[in-house]
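Let me begin by presenting the structure, written as structure tokens, before commenting on it.
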Amino acid sequence: MQPWRRKFPLFETGVTMKQRKNSNLSIFVVVFSVFLFGIFMYNEDVKSIAEFPFSTSKPHDVHDEATPITEITTLPVQESIKNSDPIQESIKNADSVQDSVKDVAEPVQEEVSKTEEVKKIELFAATEDEEDVELPPEECDLFTGEWVFDNETHPLYKEDQCEFLTAQVTCMRNGRRDSLYQNWRWQPRDCSLPKFKAKLLLEKLRNKRMMFVGDSLNRNQWESMVCLVQSVVPPGRKSLNKTGSLSVFRVEDYNATVEFYWAPFLVESNSDDPNMHSILNRIIMPESIEKHGVNWKGVDFLVFNTYIWWMNTFAMKVLRGSFDKGDTEYEEIERPVAYRRVMRTWGDWVERNIDPLRTTVFFASMSPLHIKSLDWENPDGIKCALETTPILNMSMPFSVGTDYRLFSVAENVTHSLNVPVYFLNITKLSEYRKDAHTSVHTIRQGKMLTPEQQADPNTYADCIHWCLPGLPDTWNEFLYTRIISRS
């Protein structure tokens, strides 16, 4: 008789004391035991295998996969059955055995599926190379340098590969035909910016919050940062939610958020509604910041700005009283005076609420406008429309109308605080980028410009905001450099 060459069904519906059937049964026991221990070794997390009725070894005997299998296969057939009372009893009820196998197999399969999913995520995120990042010297001035054309490393991401960009900044999708504005890299004079690595930044943001606070230019920079980090995050592991003034981009696998909070003047104003804020008669409360500030507490990286909303009038309207009380009377004061009051209020809030051991604070200087082409000696230009290259003559004196009085206030206040604030001096280097604005390739009042409007850049060109990918990516390279250098 050669029972090992015969094939038997996995489960028998009856058992007799005849030698042939006993042999068949023992073979079933051996095969099934091997199967179970195979499962055990495939996923060591399933600890219940050692106590399963079909195991002939006691739990303390199971050290490796060879031991129990050898003991079973070398025993005589009769002895195997004789010494395995749990097996003999279990086989009397084949349905019970089948249910037991199902109970073990399903958790194993589920665990394997989870493991494979984790491996897929890790594999997706591991596409970046692991070369070391060379940091610039601490004393290097990152903001003095020149724009260098570089179509090998820039742009840092593709417009059509970032689903989170709004129609306001997707210039190529909106009909812009030239793309050279995406290929300019900022080169500091005395050092170099480190290669941008999204995974490295995300590691620094693990279990942390980064928040941009301010106006639509800070929102411009926030969208850039979202696109920079999301490129290494697999689908389904990232999300964007907007609630009131707060927009939150979340990266699940790092438990990290990149957020934007709408507060165009930092302090309370009648322009604080995140949806209905296009108000020409702008009124502020320079000493009132707590309503906004409560949303900034506990954030690990704060990036503030306020500028563009100050520029529609020469004097600022300051409320006498409170919006909550329905007061409407105001006084008008000079722009720099009002700006200084707001910056002092902001500085006081920083010193009262920021723990420098936990939170890093940045303040971004003014993002410039390019309204008059004569500013860069182009008499045939129309605002920033049709500009395709930066101002490359770095020694040429020019002015695009930036209010440097506000720049001085912001710089002085940030440097005078007891809490460290890193001043992002983006103004001058951005003034060279007349080519990088959204111009007529954008939306207005929530709607895409019509062909007729696009043909009238003198009226409709947006020379305030920036295309993405584009200049705000460089601003974020400064943030990235500071964060990875200090943490």
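These residue numbers are counts, starting from 1, taken along the chain as shown.
Just so you know, glycine gets a Cβ as well, placed from its N, Cα and C.
Under the heading active site, nucleophile, Swiss-Prot lists Ser216, citing experimental evidence as support. Long-range neighbours of Ser216 (mutagenesis position) (same chain, six or more residues apart, CB within less than 8 Å of its CB): Pro264, Ile308, Ile464, His465.
Long-range Cβ neighbours of Asp462 (mutagenesis position) (same chain, at least 6 residues apart, Cβ-Cβ under 8 Å): His437, Thr438, Ser439, Val440, Thr442, Arg444. Sequence annotations record features per position, and here Swiss-Prot assigns active site, proton donor to Asp462.
The active site, proton acceptor feature in Swiss-Prot is assigned to His465; the stated evidence is experimental evidence. The 10 Å shell around the Cβ of His465 (active site, proton acceptor) contains 23 further Cβ atoms across the protein chains shown. Secondary structure from DSSP puts His465 (active site, proton acceptor) in a beta strand.
As a published mutagenesis entry, Gly145 to Arg appears in Swiss-Prot alongside the note: In esk1-1; increased freezing tolerance. Residues within less than 8 Å, Cβ to Cβ, of Gly145 (mutagenesis position) and separated from it by at least 6 positions along the same chain comprise Trp186, Gln187, Pro188, Arg189, Leu429. In the three-state DSSP reading, Gly145 (mutagenesis position) counts as strand.
Here Swiss-Prot notes a mutagenesis experiment, Gly214 to Glu, with the remark: In esk1-2; increased freezing tolerance. In the three-state DSSP classification, Gly214 (mutagenesis position) falls within a strand. Around Gly214 (mutagenesis position), the C-beta neighbours below 8 angstroms that are at least 6 residues distant in the chain are Ala263, Pro264, Leu266, Val303, Phe304, Asn305, Thr306, Ala364.
Annotation for Asp215 (mutagenesis position): spatial neighbours Trp262, Ala263, Pro264, Asn305, Thr306, Tyr307, Ile308, Trp309, criterion Cβ-Cβ under 8 Å with sequence separation of six or more. Swiss-Prot lists Asp215 to Ala among its mutagenesis entries, and the accompanying note reads: Almost abolishes transferase activity.
For Ser216 to Ala, Swiss-Prot lists a mutagenesis experiment annotated as follows: Abolishes transferase activity.
Among the mutagenesis experiments that Swiss-Prot reports, Arg219 to Ala is described with the note: Decreases transferase activity 2-fold. Arg219 (mutagenesis position) falls within a helix when secondary structure is assigned with DSSP.
Mapped onto three states, the DSSP output places His437 (mutagenesis position) in strand. In Swiss-Prot, the entry for mutagenesis His437 to Ala states: Decreases transferase activity 3-fold. The structure shown retains the original residue.
What Swiss-Prot says about the mutagenesis result for Asp462 to Ala is this: Abolishes transferase activity.
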- Task: Among the mutagenesis positions listed here (Arg219, His437), identify the one with the smallest other-Cβ count within 10 Å.
- Result: Arg219
